[in-house]
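Q: Quick paste of what Swiss-Prot says about this protein:
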{"type": "DOMAIN", "residues": "27-80", "note": "domain 'bHLH'"}
{"type": "MUTAGEN", "residues": "SER36 to Gly", "note": "Strongly reduces transcription factor activity"}
{"type": "MUTAGEN", "residues": "ARG40 to Asp", "note": "Abolishes transcription factor activity. Alters on nuclear translocation upon ligand binding"}
{"type": "MUTAGEN", "residues": "VAL74 to Asp", "note": "Interferes with transcription factor activity"}
{"type": "MUTAGEN", "residues": "ALA79 to Asp", "note": "Abolishes transcription factor activity; when associated with D-50 and D-82"}
{"type": "MUTAGEN", "residues": "PHE82 to Asp", "note": "Abolishes transcription factor activity; when associated with D-50 and D-79"}
{"type": "DOMAIN", "residues": "111-181", "note": "domain 'PAS 1'"}
{"type": "MUTAGEN", "residues": "LEU118 to Asp", "note": "Interferes with transcription factor activity"}
{"type": "MUTAGEN", "residues": "LEU122 to Asp", "note": "Interferes with transcription factor activity"}
{"type": "DOMAIN", "residues": "275-342", "note": "domain 'PAS 2'"}
{"type": "DOMAIN", "residues": "348-386", "note": "domain 'PAC'"}
{"type": "MUTAGEN", "residues": "VAL381 to Leu or Gly", "note": "No effect on specific ligand binding"}
Amino acid sequence: MNSSSANITYASRKRRKPVQKTVKPIPAEGIKSNPSKRHRDRLNTELDRLASLLPFPQDVINKLDKLSVLRLSVSYLRAKSFFDVALKSSPTERNGGQDNCRAANFREGLNLQEGEFLLQALNGFVLVVTTDALVFYASSTIQDYLGFQQSDVIHQSVYELIHTEDRAEFQRQLHWALNPSQCTESGQGIEEATGLPQTVVCYNPDQIPPENSPLMERCFICRLRCLLDNSSGFLAMNFQGKLKYLHGQKKKGKDGSILPPQLALFAIATPLQPPSILEIRTKNFIFRTKHKLDFTPIGCDAKGRIVLGYTEAELCTRGSGYQFIHAADMLYCAESHIRMIKTGESGMIVFRLLTKNNRWTWVQSNARLLYKNGRPDYIIVTQRPLTDEEGTEHLRKRNTKLPFMFTTGEAVLYEATNPFPAIMDPLPLRTKNGTSGKDSATTSTLSKDSLNPSSLLAAMMQQDESIYLYPASSTSSTAPFENNFFNESMNECRNWQDNTAPMGNDTILKHEQIDQPQDVNSFAGGHPGLFQDSKNSDLYSIMKNLGIDFEDIRHMQNEKFFRNDFSGEVDFRDIDLTDEILTYVQDSLSKSPFIPSDYQQQQSLALNSSCMVQEHLHLEQQQQHHQKQVVVEPQQQLCQKMKHMQVNGMFENWNSNQFVPFNCPQQDPQQYNVFTDLHGISQEFPYKSEMDSMPYTQNFISCNQPVLPQHSKCTELDYPMGSFEPSPYPTTSSLEDFVTCLQLPENQKHGLNPQSAIITPQTCYAGAVSMYQCQPEPQHTHVGQMQYNPVLPGQQAFLNKFQNGVLNETYPAELNNINNTQTTTHLQPLHHPSEARPFPDLTSSGFL
């Protein structure tokens, strides 16, 4: 046993693909007589006919050798005999009338569909092993878990699939008493391949327990050979089933008598580690391809044909397998290819494969190198389709470094000449003289002919340009994304060429600069001369027949084209009028229509209005004793309103040229004495800290200046105030100048209408009066009024300003063209009266 255990072998794909049979033409001189050849031809014909009757796909049948055809034929007949007995179907039912045949075929079709669905829902595969360790039956789903096809394991020794350390345990589970050492029959021998006793003991059914006995149930774990993407090469499987009689085999003993049915293990093998949800969803789409060592496809299973759409002949006759890989993924796959050649496994990689309908599908792949006689023989690639979102996520995480080392010769297999045609060159090399496109095409053709057919760039050149320029994907937004990576891969290849030094005669990477026209650019660049050299291609003809222009493709690439709003309509209901009104109020509060004059220039003005000012001051002195209490409280209210509205600093960003309609509600003519006592200048004003910081300004209308007439209904008077020219005099910020500017004459003879009252307050206070209602406020501190004193410099400036009579101010045409007269001009006070009386608000028309 020890000597034979050294020659332990595992299951592998031993059969070779038979040479395709071709019918030779009959020679003209006639058929030569060769009995042995005629016998071989007749035998091959019968074997081909027998193979066509097997219940396997045609691609599996084409790969079977003669011994495999005979082996599978015997196993199929044995399985059919078992089911005939198990299902108790009589020959009369099978050979009945036409109606019975139709009903039987219908039931058979239903049963077949039900069985397929059950196998798909099962997390594992079905395995039937006889007591002599032969695989009686294995379901087709064994390929999804172990990588072996159904035809590879049927009627083969099960020990070729089992790990050497688990074979003894598996043999013990095959015995009904879990004690195979009791088999001391003369037929017992030693199997050379496994080193285990090969028992041929036949039991009488009366000597063993019945089928429904608990002693016949089995549940154990062993490791099976796995060709899929696991590092150890074995997969731990859980076997759960029972020993049952295998009917209908009709085996004969040594004396020629028919032996009774023998026991066999009917079990379901499931992976010990349960699969994830993702594996459950995608396990039915896993397909496998077989390649040569240079990645040339030589086979594909049925699921691969469904996913990719190619037939096996189309895959195997196109040459290098890199023709089916996206250009942006070629270098990435080539790196994994070299890793697999060195280590025997590529690891999990994600890339794009080209389907038959010119679509790119993302797959997760793992390649394994299989050996024969100690030498690499071929490559088995297991691939699982992915969604576009999963593939894009893997692509963003991919390392974009150069995979090859040019100094060690790893890039020798991938020639790096520049064979790109004008339409595919992502970064054309422009020459000084600017050669034409025809010369470039000729150079490209020569470079393409000089390429090694098995090189990476040769495979890229054999791809159709339309799969990158016009990808037939479900969403057009993926086109720029794919072309972007395609151009990046082209640039990487070109960088390889630029950085490569000669290494030898035949093993160097050749670099040839191809002259390209300057109007040729990449697809994503949107150059005006794009695709000029492709107008004679078949692709251009197809697009012309479909009515598609290259300009349409440019619009499809532009993502902004899909996001533009071409309605051009503005819904005024979407405009927030509240913000506009508040903005206008704030602007009106922060702008002054009157600009003061300079204090230095006021003293140099001529004294032409002394009579008017003296009369004004005389009237103020007469009324100061009667209106002292009336003035103090409104003045405090005015300061409180200014503090509440926070008008400090609101007059900085104003524009005197802005047109602002000013609404002035007409009030009943009232006379208020603003300042009755000007001797108390030394007394501290309670709101001086707030008033001094405010750049309050005000100018006055000249004595002979015409004003606007009174409104007919005495409601509101709207007139523009934005065209006043700014005064050349700087603003005053002191409290004295502020107090001085508020004094206006009340009884003046200007020849104007006495019924009209002109209102000249600041714009900010007009807004304050209209937007806030005057409520009685507590009186904090009474301010001693200042009586006019001509000796004071501030008052003297005020007197000189009005005695001159010429203020050099320009007013709108609406004010200059009115010839009304007024005997007395009443000043609308800038503060509120003592009684609680709400002021009328400005109407919305004044703002809108």
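For all residues, glycine too, the Cβ spot is worked out from N, Cα and C.
Can you tell me where each of these features sits in the structure?
A: Note: SER36 (mutagenesis position) has no non-local neighbours, i.e. no same-chain residues 6+ apart with C-beta under 8 A of its own C-beta. SER36 (mutagenesis position) falls within a helical segment according to DSSP.
VAL74 (mutagenesis position) falls within a helical segment according to DSSP.
Non-local neighbourhood of ALA79 (mutagenesis position): PHE136, TYR137, each in the same chain, at least six residues away, with C-beta under 8 Å from its C-beta.
Under DSSP, PHE82 (mutagenesis position) is assigned to a helix (H, G or I) in the three-state scheme.
Using DSSP to sort the residues of the domain 'PAS 1' (111-181) gives these counts of helix, strand and coil: 36 helix, 13 strand, 22 coil.
Residues near LEU122 (mutagenesis position) in space but far in sequence (CB under 8 A, at least 6 apart, same chain), listed by position: THR141, ILE268.
Along the domain 'PAC' (348-386), the predicted structure has mean pLDDT 88.
Around the Cβ of VAL381 (mutagenesis position), the same chain contributes ARG288, THR289, LYS290, HIS291, SER365, ASN366, ALA367, ARG368, each under 8 angstroms and 6 or more positions distant in sequence. DSSP assigns VAL381 (mutagenesis position) to a strand in the three-state reduction.
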Q: At the level of the C-alpha atoms, what whole-angstrom distance separates ARG40 (mutagenesis position) and PHE82 (mutagenesis position)?
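A: Approximately 33 Å lies between the Cα of ARG40 (mutagenesis position) and that of PHE82 (mutagenesis position).
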Q: Can you break down the domain 'PAC' (348-386) into helix, strand and coil residue counts using DSSP?
A: 0 helix, 30 strand, 9 coil
Q: VAL74 (mutagenesis position) to LEU118 (mutagenesis position): how many Å between their Cα atoms?
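A: Here the two Cα atoms lie 26 Å apart.
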Q: Can you break down the domain 'PAS 2' (275-342) into helix, strand and coil residue counts using DSSP?
A: 41 helix, 10 strand, 17 coil
Q: Measure from the Cβ of LEU118 (mutagenesis position) and count the other Cβ atoms within 10 Å, all protein chains considered.
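A: Excluding its own Cβ, the number within 10 Å is 11.
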Q: What is the number of other Cβ atoms found within 10 Å of the Cβ of PHE82 (mutagenesis position)?
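A: Other Cβ atoms found within 10 Å: 20.
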